[in-house]
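Single-structure report; data block below.
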Amino acid sequence: MSKKQSSTPHDALFKLFLRQPDTARDFLAFHLPAPIHALCDMKTLKLESSSFIDDDLRESYSDVLWSVKTEQGPGYIYCLIEHQSTSNKLIAFRMMRYAIAAMQNHLDAGYKTLPMVVPLLFYHGIESPYPYSLCWLDCFADPKLARQLYASAFPLIDVTVMPDDEIMQHRRMALLELIQKHIRQRDLMGLVEQMACLLSSGYANDRQIKGLFNYILQTGDAVRFNDFIDGVAERSPKHKESLMTIAERLRQEGEQSKALHIAKIMLESGVPLADIMRFTGLSEEELAAASQ
């Protein structure tokens with residue numbers, strides 16, 4: 001398929017006809033699936049811009065996009081009429097990309113639900129009949145598996161309803177799942193035993209452990225953070241030293257962050273530099289960085 005299809009005489013003639021409302025109504029009357037056509041209020045037929053389409057996608061298409069309101073209640077149906085003078089094995093996928101872009105554009109306009117976008121392919125190439133499937137799922141190497149995945153709800157990992165005992169069996173994912181399930185609890189002390197058990201399993205590296213406790217400090221119950229990390233450390237002899245080091249470093253980083261925040265406010269308020277240094281304990285270099 002030519003990269004610049006819209007410059008061909010085939011495309012020019014196609015658009016000359018299909019961008020006329022009366023011609024489009026007749027086209028849709030004959031070619032739009034009857035159950036969908038019955039839902040359309042053809043008096044509301046409106047030619048839509050395709051400026052929302054990515055440049056790389058737009059250059060691959062010669063398309064006309066019409067919208068109509070539905071006969072029953074508020075709602076829109078978009079009719080994507082694509083022109084091809086040569087066959088393309090992946091055209092169904094490309095039309096699906098266009099359809100999804102049209103749906104996103106509809107949401108960006110303020111609507112709260114997805115519209116129906118009906119792709120229709122107008123073809124008059126040399127190969128006859130059209131040699132490829134127009135079901136985008138057939139574009140996959142394993143169409144059967146694609147149907148199983150994309151014709152049903154996507155897999156959901158909802159830790160909010162997952163029993164803790166089940167989470168504890170999830171090896172390297174267990175720490176993440178357990179903490180993010182319970183992070184909004186007012187008191188995390190009830191997780192001390194489980195946390196210590198998971199740390200003792202050796203599934204998390206030092207970087208992950210530091211990130212985990214930093215997350216708890218920032219997002220969880222900061223007031224009892226010291227008690228929490230001390231409790232975990234006492235039950236994890238192997239990690240006790242590193243946990244206490246992490247805890248102290250996080251406390252220092254937290255204090256440093258607070259001091260920098262206060263210093264920035266004081267700088268913006270015009271407080272003399274010497275007074276800020278005395279009040280916050282920050283150096284002149286640290287204050288210079290805070291002012292950036």
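First residue shown is number 1, and so on along the chain.
Backbone N, Cα and C atoms are what each Cβ position is placed from, and that goes for glycine too.
Long-range C-beta contacts of Asp63 (mutagenesis position), restricted to its own chain and to partners at least six residues apart, with a cutoff below 8 Å, comprise Ser50, Leu80, Ile81, Glu82, His83, Tyr98. For the published mutagenesis Asp63 to Ala, Swiss-Prot gives the following note: No longer increases recombination efficiency, toxicity or SOS response. No nuclease activity.
For Glu82 to Ala, Swiss-Prot lists a mutagenesis experiment annotated as follows: No longer increases recombination efficiency, toxicity or SOS response. The local packing around Glu82 (mutagenesis position), expressed as other Cβ atoms within 10 Å of its Cβ over all shown chains, amounts to 20.
Here the Cβ of Gln84 (mutagenesis position) has 20 other Cβ atoms within 10 Å, regardless of which shown protein chain they belong to. Swiss-Prot gives this note for the published mutagenesis Gln84 to Ala: No longer increases recombination efficiency or SOS response, more toxic than wild-type.
Among the sequence features in Swiss-Prot, the mutagenesis site Gln84 to Lys is noted as follows: No longer increases recombination efficiency, toxicity or SOS response.
In this structure, Arg94 (mutagenesis position) is part of a helix by DSSP. For the mutagenesis experiment Arg94 to Ala, the note given by Swiss-Prot reads: No longer increases recombination efficiency or SOS response, more toxic than wild-type.
Secondary structure at Asp165 (mutagenesis position), taken from DSSP and collapsed to helix, strand or coil, is helix. The local packing around Asp165 (mutagenesis position), expressed as other Cβ atoms within 10 Å of its Cβ over all shown chains, amounts to 8. In Swiss-Prot, a mutagenesis experiment is listed as Asp165 to Ala, annotated with the note Hyperactive mutant, increases recombination efficiency, more toxic than wild-type. Increased nuclease activity.
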Around the Cβ of Arg94 (mutagenesis position), the count of other Cβ atoms that are within 10 Å: 19
Spatial separation of Arg94 (mutagenesis position) from Asp165 (mutagenesis position) - C-alpha basis, Å: 45
Length of the line joining the Cα atoms of Arg94 (mutagenesis position) and Gln84 (mutagenesis position), in Å: 12
